[in-house]
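According to Swiss-Prot, the naturally occurring change VAL61 to Ala is described as follows: In isoform B. What Swiss-Prot notes for the natural variant ILE64 to Val is this: In isoform B. Among the natural variants in Swiss-Prot, ALA89 to Val has the note: In isoform B. The residue drawn here is the original one.
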Amino acid sequence: MKLLLLLCLGLTLASSHKEAGQDVVTSNFDASKIAGEWYSILLASDAKENIEENGSMRVFVEHIRVLDNSSLAFKFQRKVNGECTDFYAVCDKVGDGVYTVAYYGENKFRLLEVNYSDYVILHLVNVNGDKTFQLMEFYGRKPDVEPKLKDKFVEICQQYGIIKENIIDLTKIDRCFQLRGSGGVQESSAE
């Protein structure tokens with residue numbers, strides 16, 4: 001009897017571990033499950049000046065919407081001259097989890113890893129004239145995530161040649177939360 005109980009316990013644990021692993025998706029993405037509210041958590045680039053204060057790629061996601069043609073519509077905030085402003089970008093689907101958008105050059109990004117209820121990791125390549133750089137973004141469903149997920153992002157960035165010093169933890173700065181859910185411009189005093 002004890003052996004049977006131990007066997008059942010072992011199978012239950014193995015089953016729950018397998019189910020937890022299935023939460024992470026790396027292909028065959030369901031865009032409808034990506035839709036909704038998100039928070040920018042971490043930002044990384046091999047050209048750090050693009051993600052530093054006043055950098056063109058220092059943006060904060062608020063919302064992702066899926067359009068009828070499978071494009072993704074993003075609502076972002078960014079700071080311009082110390083003011084938080086909203087802006088929108090529509091990204092055209094070109095493959096499974098692969099999208100393009102014109103923004104400070106031509107951008108192609110790929111969903112690397114998604115846990116629909118917790119986080120999204122994106123890898124973007126920007127080409128602007130003869131200059132090219134990479135950008136990695138980590139979005140969470142909540143304003144912050146567990147340290148182990150941040151560590152995972154650091155490891156993934158390093159696999160793409162982005163050093164730890166080029167990763168910015170956006171949870172430590174003003175992410176223009178005062179504009180979330182509204183539309184417009186608002187002064188921001190913190191950074």
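Just so it is clear, glycine is given a Cβ too, placed from its N, Cα and C backbone atoms.
Heads up, this one's the original sequence, none of the swaps are in it.
Positions of Swiss-Prot features highlighted on the structure.
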residue	record	contacts (Cβ under 8 Å, 6+ apart)
VAL61	variant position	TRP38, TYR39, SER40, PHE74, LYS75, PHE76, GLU137, TYR139
ILE64	variant position	ILE34, ALA35, GLY36, TRP38, LEU72, ALA73, PHE74, LYS75
ALA89	variant position	ALA73, PHE74, PHE76, VAL101, TYR103
